[in-house]
Amino acid sequence: MLPARLACGLLCGLRRGPAPAAACYGPARWLLEGKCEVPIRQRASSLGRRVPPSSTATEDYAEGPDTEERFLFPEYVPERTPEEQVRELQELRELQQLQQEKERERLQQREERLQQKLRAGFRTLPVPEFPDASVPPSGIYCSGCGAELHCQHPGLPGYLPEEKFRDAAQAEGGPARTVCQRCWLLVHHGRALRLQVSRDQYLELVSAALRRPGPALVLYMVNLLDLPDALLPDLPKLVGPKQLIVLGNKVDLLPQDAPGYLKRLRKRLWDDCIRAGLVVAPGHQGPQYPAGDEPLEEIKNQNPSSRSRTVVKDVRLISAKTGYGVEEMISALQRSWRYRGDVYLVGTTNAGKSTLFNTLLESDYCTAKGSEAIDRATISPWPGTTLNLLKFPICNPTPYRMFKRQRRLQEDATKAEEDLSEEEQSQLNQLKKHGYIVGRVGRTFSYSREQDEVPFEFDADSLAFDMGSEPVVSVCKSTKQIELTPEDVKDAHWFYDTPGITKESCILNLLTEKEINTVLPTHSIIPRTFVLKPGMVLFLGGIARIDFLQGNQSAWFTVVASNFLPVHITSLDKADALYEKHAGHELLLVPMGGKERMAQFPPLVAEDITLKGGGKFEAVADIKFSSAGWVAVTPYSEGTLHLRGHTPEGTALTVHPPVLPYIVNVKGQRMKKSVAYKTKKPPSLVHNLKKHR
């Protein structure tokens with residue numbers, strides 16, 4: 001494209017035609033009459049000066065000593081009128097537009113040629129442009145949730161839009177590592193789609209997997225925040241005559257209320273297992289009761305003949321997120337279960353099964369190649385993320401592998417935090433922010449692609465005639481995705497992640513995805529303590545309420561729930577008006593959406609509670625509001641407390657012995673002119689690291 005000034009000059013010259021000759025006087029007249037051509041570049045330099053000897057004026061020209069000095073004058077260019085300037089600019093714009101249109105057409109033709117080449121190389125797939133039940137499923141399962149991929153109906157698990165389904169089928173290797181629309185939205189946008197999957201379908205899928213022939217071990221994962229309702233009442237019927245290990249997950253979220261709190265949590269989990277009708281394995285001591293602490297009456301009076309044949313081999317506390325207790329669990333599985341059969345991970349929704357699946361996938365419990373070939377499961381606080389079975393091959397714990405693993409664990413235990421790399425220290429600091437206790441999960445053996453892709457090439461003739469030559473080993477760098485071959489999985493045993501079983505009367509069934517992210521704790525819980533006297537009310541968001549109706553003295557109420565769920569204290573006579581005004585708004589936060597949301601949300605239902613006080617600084621009971629958390633009640637002195645709890649209609653409110661009986665001690669000083677105490681967060685501890693030097 002021409003510069004504006006140059007283009008304007010050219011147009012101006014073409015429009016005017018030849019310029020008029022300048023008037024010449026004196027001896028210079030004969031130069032013009034003789035058609036003397038003086039170069040333009042010489043005119044400016046010779047203005048008012050004598051013509052240099054090298055100039056070529058005419059063939060007759062001869063300079064003598066008496067020759068008079070000659071002058072040349074520039075041509076006269078008349079000024080342009082405004083109309084001419086406007087016309088020139090308009091012509092210039094038209095020229096520019098013409099050039100832009102030609103450039104645009106050239107680029108468009110180039111793009112069309114490229115698209116034709118791409119379409120020529122694609123395979124066609126008979127998939128309609130809209131969901132259609134006549135299109136058969138792909139036969140390939142989502143690597144995030146395990147559902148079969150299809151484009152039949154958006155409300156069914158494994159759905160992919162038509163374009164994504166076609167692109168996945170046309171990709172190299174097919175849709176083997178593709179995730180469904182639901183997993184994609186969960187991971188990349190934090191959105192969850194409600195699917196048409198009932199609780200009976202979940203139970204049937206899990207029970208069908210557990211009925212498979214052959215020996216199998218069941219790992220039943222419970223959320224410690226759901227105690228004592230973490231165990232399903234029909235668990236023995238679901239598991240059947242199989243060996244069982246109970247894993248108490250999310251222990252990293254609970255603060256230490258007193259020394260020995262982990263032992264008390266483990267004993268509490270043992271009691272719940274026995275109360276659910278499970279049998280302790282022969283030779284196992286079961287729950288250990290400290291001196292003066294006896295088992296519950298319903299456990300002592302339980303008829304052994306009425307119990308099921310489901311045997312509990314062990315109870316362990318772990319954190320699938322921070323890694324606490326995971327290495328010890330792997331060692332126990334390799335010692336006791338070894339390689340006798342498949343292992344199934346079972347539990348309710350939001351217990352953390354997919355997180356443990358991903359942690360074990362990168363540990364010594366999975367084969368080295370399987371860790372590289374299998375995608376991680378989709379993790380989300382939304383209940384029911386996993387919709388089908390996910391699996392990875394279990395590593396056979398041979399004596400050599402167990403020896404190398406044990407030596408690695410011993411070396412890791414001798415390291416201090418300062419000895420770790422910057423990347424490991426950064427990851428460890430992030431885990432400390434998420435939980436109170438942290439454990440490091442490592443890997444002893446790693447897989448390299450060259451183990452399977454190093455061909456042994458040689459020339460037979462050269463070996464026959466030249467004994468000094470060596471075979472040539474060439475390493476072929478491949479960019480293909482690592483995949484398990486039939487030889488890799490021959491006679492292999494698998495670790496299965498099963499879909500979570502939905503709980504009835506759970507408050508999560510009433511909440512939206514944004515509300516669930518607020519209610520479910522994902523970081524270490526900081527207890528919040530308030531001192532209330534009779535006639536006061538505690539609101540836990542807009543989903544729970546406790547009225548202190550009557551009591552001899554004040555009492556401490558310690559909230560153990562998500563740090564993002566607000567707590568509001570008011571008087572009994574103002575409580576109803578406050579809830580009517582602020583429910584669905586910022587003060588109570590959950591539910592969200594104002595009057596329209598509250599019109600769909602069920603009303604709060606009241607239930608009277610009577611508690612008898614015990615020792616000072618020890619809670620007498622926990623008031624649990626489904627999966628939203630609990631409030632530990634600690635009276636000042638012995639006496640009777642009359643309370644009233646409120647929960648949404650259709651959800652469960654339970655009163656049970658305190659999980660953390662000394663939680664009231666985890667508080668700061670009382671705020672001035674307030675019923676609240678300053679919060680205090682206990683320090684985080686790393687389990688398998690050497691102490692600071």
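Glycine too: its Cβ is placed from the backbone N, Cα and C atoms.
Pulled from Swiss-Prot, these are the features on record:
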type    : residues      : note
DOMAIN  : 203-504       : domain 'CP-type G'
MUTAGEN : LYS353 to Arg : Loss of ability to regulate activity of mitochondrial respiratory chain complexes
Cβ neighbours of LYS353 (mutagenesis position) where a neighbour is any other Cβ within 10 Å: 28
Three-state secondary structure, LYS353 (mutagenesis position) (per DSSP): helix
Arithmetic mean of per-residue pLDDT over the domain 'CP-type G' (203-504): 79
